[in-house]
Amino acid sequence: MEATPTPADLFSEDYLVDTLDGLTVDDQQAVLASLSFSKFLKHAKVRDWCAQAKIQPSMPALRMAYNYFLFSKVGEFIGSEDVCNFFVDRVFGGVRLLDVASVYAACSQMNAHQRHHICCLVERATSSQSLNPVWDALRDGIISSSKFHWAVKQQNTSKKIFSPWPITNNHFVAGPLAFGLRCEEVVKTLLATLLHPDEANCLDYGFMQSPQNGIFGVSLDFAANVKTDTEGRLQFDPNCKVYEIKCRFKYTFAKMECDPIYAAYQRLYEAPGKLALKDFFYSISKPAVEYVGLGKLPSESDYLVAYDQEWEACPRKKRKLTPLHNLIRECILHNSTTESDVYVLTDPQDTRGQISIKARFKANLFVNVRHSYFYQVLLQSSIVEEYIGLDSGIPRLGSPKYYIATGFFRKRGYQDPVNCTIGGDALDPHVEIPTLLIVTPVYFPRGAKHRLLHQAANFWSRSAKDTFPYIKWDFSYLSANVPHSP
């Protein structure tokens, strides 16, 4: 049995390069993951400070203190010392502080703009998302967009807030996770090249912590009207368009007459429209669309909902919306009058490898507000709007837009050109062929976002109190800094 690598110590004077010397990549990752927020709070130096301190520690000051100690330790190794340098130069008055009490005291005096600057530097240092070496450590103690739905529902499952299971990247190449990761890049190219060719965009995001409270964090898939400043920090235009990307593995088909999905897709390709789209969706046993009659409660089974009876495939009984569902009713009212944009893409076999938009039409489909995708986008909107509000280098007027962009793909065949392009960008020859893109707008009613964020924040507080009972927490600042709806 292989020996477990020795965890690193945030407070030791040992160089991290020496600690990691001779270790495999996986063991290095395990050591870096041990530098988590939970391990920081459980460290003897932090516990001693908690026992002796006459103050009640609070967020986001504690998160900022952790960021300082973490990047003091890993900054040189990952080639990013800007986070630590900003603390020293702009928060600590030019002094490199070493003890918990002094660092926390300085962090508790930081204003929101300073915290925003730190969060932007952390985002820049963690680009490439889960492939980044400190990703596992940073997501500890954070309610991310993938955990937000669970936190709001306050379920007691294995998805922990503190000390979560590490992210694994050894996905089976033919499985849905690997499919989603490789096809996500294709959807980004479709959005940047075909839908937003003249708008500044960013294709690669790091981990965006909330500067207001330190308990929420997201990483975006794609956004238009976003640029970086001279220091490489993200700047979101108030009229930016943010996309959560999904790639539907269960709709992947082969271009063969015996494939029922292909037969339905062929009809959609030849005669684009709502009826052909419905046939395509219902070509599998568990479609991505659910018909829900007016005044009925949708299930949580999939992310698209239709009110119009033309989408009904087989009649099913639905529960009625009751006064207990007022928040759901609010969210439905804000989304049910919207429509999705459907883009049918050209077949590269017919266009010498060029993939472009063959047809575009509207479909009366809206987001299911009970589905986890809705909650993911809601949390993303909250963090993006914090960054916009705290960035002194951009105008304040504008209204960000949020979407779910869903890509549909088919398997490659021997007749497909080896070299396919989307605009001027080459398509990876090992990636499936994109066939369809559906863009669904997502809206949040006034007050609903605030209530849902408060529910998640309250759950975080209870979890922190249970996990770290020796800390005399002050949650008042946290409750006061859950963002309000605009």
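Backbone N, Cα and C atoms are what each Cβ position is placed from, and that goes for glycine too.
Where Swiss-Prot documents GLU184 to Ala as a mutagenesis experiment, the accompanying text is: Complete loss of ability to deplete cellular mRNAs. Look at GLU184 (mutagenesis position): DSSP puts it in a helix. Here the Cβ of GLU184 (mutagenesis position) has 17 other Cβ atoms within 10 Å, regardless of which shown protein chain they belong to.
Quoted from Swiss-Prot, the note attached to the mutagenesis of ASP221 to Ala or Ser states: Complete loss of ability to deplete cellular mRNAs. In the three-state DSSP reading, ASP221 (mutagenesis position) counts as coil. All protein chains shown were included, and the count of other CB atoms within 10 Å of the CB of ASP221 (mutagenesis position) stands at 23.
For GLU244 to Ala, Swiss-Prot lists a mutagenesis experiment annotated as follows: Complete loss of ability to deplete cellular mRNAs. Here the Cβ of GLU244 (mutagenesis position) has 22 other Cβ atoms within 10 Å, regardless of which shown protein chain they belong to.
Annotation of the published mutagenesis TYR443 to Ala in Swiss-Prot: Complete loss of ability to inhibit host AIM2 inflammasome formation without disrupting ORF37 nuclease activity; the original residue is retained in the structure shown. All chains included, 21 other C-beta atoms sit within 10 angstroms of the C-beta of TYR443 (mutagenesis position).
A mutagenesis experiment is reported in Swiss-Prot for this position, PHE444 to Ala, and the note states: Complete loss of ability to inhibit host AIM2 inflammasome formation without disrupting ORF37 nuclease activity. Counting every protein chain shown, 22 other Cβ atoms lie within 10 Å of the Cβ of PHE444 (mutagenesis position). In this structure, PHE444 (mutagenesis position) belongs to neither helix nor strand by DSSP; it is coil.
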Legend entry - Those mutagenesis positions of ASP221, TYR443, PHE444 having Cα within 10 angstroms of GLU244 (mutagenesis position): ASP221
Inset, instruction - Going by Cα-Cα distance, pick out whichever of the mutagenesis positions GLU184, TYR443, PHE444 is nearest to ASP221 (mutagenesis position). - result: GLU184
Legend entry - Where GLU244 (mutagenesis position) falls in three-state DSSP terms: strand
Legend entry - TYR443 (mutagenesis position) and GLU184 (mutagenesis position), distance between Cα atoms, whole Å: 23
